[in-house]
Amino acid sequence: MSGSHSNDEDDVVQVPETSSPTKVASSSPLKPTSPTVPDASVASLRSRFTFKPSDPSEGAHTSKPLPSGSPEVALVNLAREFPDFSQTLVQAVFKSNSFNLQSARERLTRLRQQRQNWTWNKNASPKKSETPPPVKKSLPLANTGRLSSIHGNINNKSSKITVAKQKTSIFDRYSNVINQKQYTFELPTNLNIDSEALSKLPVNYNKKRRLVRADQHPIGKSYESSATQLGSAREKLLANRKYGRHANDNDEEEEESMMTDDDDASGDDYTESTPQINLDEQVLQFINDSDIVDLSDLSDTTMHKAQLIASHRPYSSLNAFVNTNFNDKDTEENASNKRKRRAAASANESERLLDKITQSIRGYNAIESVIKKCSSYGDLVTSQMKKWGVQVEGDNSELDLMNLGEDDDDDNDDGNNDNNNSNNNNTAGADATSKEKEDTKAVVEGFDETSAEPTPAPAPAPVERETKRIRNTTKPKVVEDEDDDVDLEAIDDELPQSEHEDDDYEEEDEDYNDEEEDVEYDDGDDDDDDDDEFVATRKNTHVISTTSRNGRKPIVKFFKGKPRLLSPEISLKDYQQTGINWLNLLYQNKMSCILADDMGLGKTCQVISFFAYLKQINEPGPHLVVVPSSTLENWLREFQKFAPALKIEPYYGSLQEREELRDILERNAGKYDVIVTTYNLAAGNKYDVSFLKNRNFNVVVYDEGHMLKNSTSERFAKLMKIRANFRLLLTGTPLQNNLKELMSLLEFIMPNLFISKKESFDAIFKQRAKTTDDNKNHNPLLAQEAITRAKTMMKPFILRRRKDQVLKHLPPKHTHIQYCELNAIQKKIYDKEIQIVLEHKRMIKDGELPKDAKEKSKLQSSSSKNLIMALRKASLHPLLFRNIYNDKIITKMSDAILDEPAYAENGNKEYIKEDMSYMTDFELHKLCCNFPNTLSKYQLHNDEWMQSGKIDALKKLLKTIIVDKQEKVLIFSLFTQVLDILEMVLSTLDYKFLRLDGSTQVNDRQLLIDKFYEDKDIPIFILSTKAGGFGINLVCANNVIIFDQSFNPHDDRQAADRAHRVGQTKEVNITTLITKDSIEEKIHQLAKNKLALDSYISEDKKSQDVLESKVSDMLEDIIYDENSKPKGTKE
């Protein structure tokens, strides 16, 4: 990796790209798309076409005559011939000339000549001979006549550190198939292999190309000729195996029709256990007895209408309710001439209200029945946990198991009392019988970790026993031979540290979203049944039995120690050891679960340990891990570092690369343990989804599991199509008091129970989502009861440990609020924006609209969200407004820029002036820096970027942290334009820094993190809250500055946890900058009260927008109330 590099080096990428003004990623309303950016067809080949002069391998291809049909070599040749042009420009010209080498060369030659002429005659009139030739496509920067993107580095003295661009792809660096010799690991040598028995087993064909029904499977047919008991048993197993299907889009209709009976059966079986309820009586009782707010909510009507309904109580029957007129007297008097129409409407309205109430109650009944069914499965887990000495009962809705293994070593318990308060409540009571205590101790097994011998692996069963086991697949038995018995938990597990938490967001990145591929399979209902039959027999032949010979469930024992497949240097924390045992318990019971440990406690560590444990006990893969883009490479590194014996394959790359990857991974099926991919690909186009769907994964892990907390989202539907025997959701967020989220999590755990109830659930959630009255945040009694029941029932399936419980492993965290003053310029701007807010609120409240059509439209289109955003920007920095560059200046600028070659021919002064009018002072300054020959005199020359109350406070903080304490610091901001300003501030202060935001290439993000760890001379890392606020590990810094806070405090907490997590050795200080007497104080107060968080679902952008709009409305009301009275007093 390199340090600072000159800006003209083509083989160095500036990170992130948005730090260059070529990409406008800001809150400015001006967001033009530069025509220089290649379309999808070129973008998909970008990594192959990109000119890399430092790569000697490319030189060999450019010295020979260009072969026909080789645009890659042609593009490299052009780049070498014209090194004074950027790669982007060469690509754009090559494309605009239809990939014709000769035409592109001629065009670039003319551009070079034009640039030379302009350089020597920069003061000449643009109308002279140096004017570009009249080829409209030749000026991609200005062929619209408007101002395009802001280009170039605005600060030649920038102290930002850049890193060399990655030369290889993620797959090349981490693929086990590509790098088979990179890691060697000694597997257990004491395997007892019976070659004669193995020779009798059928050959397993791995190649999977199309859907073949079980009764048509060629493997199955091959057994018919064998006429052996094993062949017959195998054929029966294939016929009943649901997880072994390989869907093809040509066969989906057939599969859907064949699955219909299974779906119906599942629903019928489930309904049989649900007690019949007289729905009409329940609805009538609700109408007569319910609270007004509940009545309004379930009938999907206004509070006023609900009061009218209540005024006619009691109703003798539902028929009497339908025949009641719910119009008030004023409405009747004002519409006496329309009585007939109103009577019909009234009747229709009564029926509509009744239908809504009926649908809602039916939905809540469905929820209640599902909760009851889930409870029975929860009891199975609870009963086995009691064998460990754990009592699950209690008010807490989540498990917080800590150090269960230590409960059995009385002499080791004394030192852990402080961190085992929850354990003390969970252990068996003092009145337990001696037999119960013996049973509790009997389920804990350990082994000698100092032994050099590998953990013994189970010997293969004789063919006769294998045949018998397969014949009884529907009721699996434990193989209990004295020589072959394997204690399920007697082997062990462990893993590293580093988790990748919730980020409430999958940031907007370049995760290879190929728009032309966004056509999805219409998979029908078969996926619901295929995916989720968690009680079905596992596809692999090593399935661990859940029933012993005497018909009783075997005890899943608590094991101590780490797996032998983990690196010898790794040791597990006690709570992590407990977490792996809990995962194993749920896995053996074939029930999915949620690991919700607090952010920074090493969920990644526990997952990799669990995979190592599964391989050690011969539970085969492949497994799948779905992660946010920012954490992809970190996951791959963690696998390499902590479990080198596991064979990991990343599924990530461009469109063409992924096509090659699919072929490679299909050809090497069975040669890898885990596939790691991103959410954008797992829920992407049909090819990616189909490939992953047909891998027949054993375990699927969803990192940042909050993305699955909305069962009605498109992403949830796509991800649930990925088949798996066991699903694990990782999240650092606690359960919210939100019924929709709880039911989504339940569907994730036990999806087959939801098939017949899906419509009833959707009716409730859709109704709740569109409620617009003041009671929209109210949970009806039925909903609150369901929430309480659901949270209690889900307790066995959700494990959450908080940092305060494992504080002995983490240094303390200190949070501070640093108040900042508005400077004079900020105060003037802020007061002006306040008046706009007040006027907007007053006019809407009084129903006054301007007579001028333009002003009226402006008022109606404005929203509280936009107005509050303006106040937030004023609290941050005055350069986020156009205050310095007045109309007179931008008129001169729009005229001067026409002398630039990019705008001389097609530039339109009026269009350019209009574009400039929407830009902020900082954006206009960047534009001037970008065109120094014509606009340099308009640049800001007085360090205006240093003039802000927050910048003053930041300077003092940085001096204390960097100069006085010699420590590192992370600075987070929600806005990329603020990060641009911070770049100039830090460069002015001469602090070296790195930057990461949503536009930073995924392939380069880990390089930045590595650079920050390795280079002690780089004290600052600036990050966007959304892109850098989750998943990554930055414990080398122990100071965090939140430059601007989010509406949701969870976002800021995640950002802070980049430093306060497992691996941190110093005390962590988190400082939030808040401008006094500004909107930021109000936001902070709302955040402290955690308002609106229950409805927050970060994956669902619509829900996020609703949250921000709601908070903005509240803030506008607060501002209006605080300022209207003083204003009236003055008058």
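Cβ atoms are placed via backbone N, Cα and C, with glycine included.
Summarising the environment of M599 (ATP binding site), the number of other Cβ atoms within 10 Å of its Cβ, over all protein chains shown, is 25. Classification of M599 (ATP binding site) by DSSP places it in coil, neither helical nor stranded. As annotated by Swiss-Prot, ATP binding site applies to D597, D598, M599, G600, L601, G602, K603, T604, with the evidence given as a curator's inference.
Positions annotated as domain 'Helicase ATP-binding' by Swiss-Prot: 584-752.
Annotation comment: Swiss-Prot describes 953-1108 as domain 'Helicase C-terminal'.
One entry in Swiss-Prot concerns the mutagenesis experiment K603 to R. Its note says: Abolishes both the silencing function and the ability to promote DNA end resection of double-strand breaks (DSBs).
Each residue contributes its Cα atom, and for K603 (mutagenesis position) and D597 (ATP binding site) those atoms are 7 Å apart.
Confidence over the domain 'Helicase C-terminal' (953-1108), given as mean pLDDT on the 0 to 100 scale, stands at 83.
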